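Here's the structure, in structure tokens; my notes come after.
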Amino acid sequence: MRPLKPGAPLPALFLLALALSPHGAHGRPRGRRGARVTDKEPKPLLFLPAAGAGRTPSGSRSAEIFPRDSNLKDKFIKHFTGPVTFSPECSKHFHRLYYNTRECSTPAYYKRCARLLTRLAVSPLCSQT
């Protein structure tokens, strides 16, 4: 490093600015006291919506984007499984699976539900005559 000139004001100004700055401005607060100081300070908002932007409430918007179809579940599962029939002995297991599981009640899992239903249809329990 080069030696500084005797009359250089830059390091003195830097040290003065560093000494006068708030405690939390140097990086992470140290200890509990620093954490309490930063919690009391108002936090700036990162996003402020524009006034009159014409946004709709999220509930009505989701209803417009995803219209409910009562046969949507049946359409998806019939598309994935194909023609699947269940014997009368197996109807209890079918109803338990179709109406009471997450796979058959959540649209994200309909493909898994279709796989479970086809495995149930070809299982030895349901294929007995």
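Numbers here mean position along the shown chain, with the first residue as 1.
Placement of Cβ uses the backbone N, Cα and C atoms for every residue, glycine included.
Note that this is a predicted model, so its numbers are computed, not measured.
Secondary structure from DSSP puts Phe76 (mutagenesis position) in a helix. Within the same chain, residues at least 6 positions away in sequence whose Cβ sits under 8 Å from that of Phe76 (mutagenesis position) are Pro107, Tyr110, Ala114. In Swiss-Prot, a mutagenesis experiment is listed as Phe76 to Glu, annotated with the note Slightly reduced affinity for receptor tyrosine kinase LTK.
Arg102 to Glu appears in Swiss-Prot as a mutagenesis experiment; the accompanying note says: Reduced affinity for receptor tyrosine kinase LTK. Mapped onto three states, the DSSP output places Arg102 (mutagenesis position) in coil. Every protein chain considered, the tally of other Cβ atoms within 10 Å of the Cβ of Arg102 (mutagenesis position) stands at 10.
If you draw a 10 Å sphere around the CB of Arg115 (mutagenesis position), it holds 13 other CB atoms from the protein chains shown. Secondary structure at Arg115 (mutagenesis position), taken from DSSP and collapsed to helix, strand or coil, is helix. Recorded in Swiss-Prot as a mutagenesis result, Arg115 to Glu carries the remark: Reduced affinity for receptor tyrosine kinase LTK.
The two recorded residues, Arg102 (mutagenesis position) and Arg115 (mutagenesis position), have Cα atoms 13 Å apart.
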